[in-house]
Each structure stands twice: as structure tokens, then as C-alpha cells.
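**Q** Dumping the structure here so I can ask a few things about it.
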Amino acid sequence: MAEALFKEIDVNGDGAVSYEEVKAFVSKKRAIKNEQLLQLIFKSIDADGNGEIDQNEFAKFYGSIQGQDLSDDKIGLKVLYKLMDVDGDGKLTKEEVTSFFKKHGIEKVAEQVMKADANGDGYITLEEFLEFSL
């Protein structure tokens, strides 16, 4: 399934997916309308930072979108949340949020995101993140 989706996105068939190919795909699917969010997700998937997503990088990412409705208005935020949730426990810690945004050179965003912790328990659930981000 991941391989078939990769091939669908890789329009020129060169074995790597460029940002433009991803942008065209999500536009066709009417998913992730915010370009800054799409760029952040792309950079997060592109682990080696070469400006393209190879099949291995895509396979690692595929789990975060598997079973998701790509036309869901919140799909970009849900994917971003899963990319930040490094340990996969379904809640974000301050360390996960800070590490993610620091890696992308926008650590000030981490402070804002931590405000999503509505109940003050030190973790951000997906629900809190979506509510805060809307």
C-alpha cells in the first residue's frame, strides 16, 4: 500500500518525491491547504535533508497517514502531531515539541504549542492540539 501511494505521488518515476510532487498530490486530494504546514511536514519526512523523499523515508512516514481520510480538513495537523509524537504514546511532552521545532529552526513555535496543554498535566493530547490549532 505504501509503495503504491509512493508511486502515485512520484509522477516522474525517478524513485524520489519532490516537494512539488507532494504539493500537486495534496492539492489534487484537497488535503493540507496551508503551505507552511505542508513544508514543515515535508521537511520532517525528508530525514536526510536532501530535498526529496525516498521510498525508505516515505515508508517510515506512511504509518502516520495510513487509514486517514486525506480530505479531512485537519489531516495536516494530525500528521504533524504524529510526527512530533516520537515515542508514539499519543501525547506530546514539552521535550518532543521543543525538539521537533528546534530541529526545524523555529523553537519559538514550541512555546506557543505548549500553551495547548489546556488541563496543565504537562502533556498535549491530539484533541488539545487540534482545538488549540483551529
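Including glycine, each Cβ sits where the backbone N, Cα and C put it.
None of the substitutions listed is reflected here, since the structure keeps the original residues.
Copied straight from Swiss-Prot:
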type	residues	note
BINDING	D10, N12, D14, A16, E21	Ca(2+) 1 binding site
BINDING	D46, D48, N50, E52, E57	Ca(2+) 2 binding site
DOMAIN	72-107	domain 'EF-hand 3'
MUTAGEN	Y81 to F	Predominantly localizes to the cell membrane. Binds F-actin in a Ca(2+)-independent manner. No defect in G-actin binding. No defect in Ca(2+) binding
BINDING	D85, D87, D89, K91, E96	Ca(2+) 3 binding site
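Where in this structure would I find these features, and how exposed are they?
**A** DSSP classifies D10 (Ca(2+) 1 binding site) as coil under the three-state reduction.
In the three-state DSSP classification, D46 (Ca(2+) 2 binding site) falls within coil.
For the domain 'EF-hand 3' (72-107), same-chain residues at least 6 beyond its ends with a Cβ under 8 Å from one of its own Cβ atoms are 31-34, 37-38, 40-41, 43-45, 61, 63-65, 113-114, 122-126, 129-130, 133.
Around the Cβ of Y81 (mutagenesis position), a 10 Å sphere holds 22 further Cβ atoms from the protein chains shown. DSSP classifies Y81 (mutagenesis position) as helix under the three-state reduction.
Neighbour density for D85 (Ca(2+) 3 binding site): within 10 A of its CB lie 20 other CB atoms from the protein chains shown.
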**Q** Tell me the residue counts in helix, strand and coil for the domain 'EF-hand 3' (72-107), as DSSP assigns them.
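**A** Across the domain 'EF-hand 3' (72-107), the residues distribute as 21 helix, 2 strand, 13 coil.
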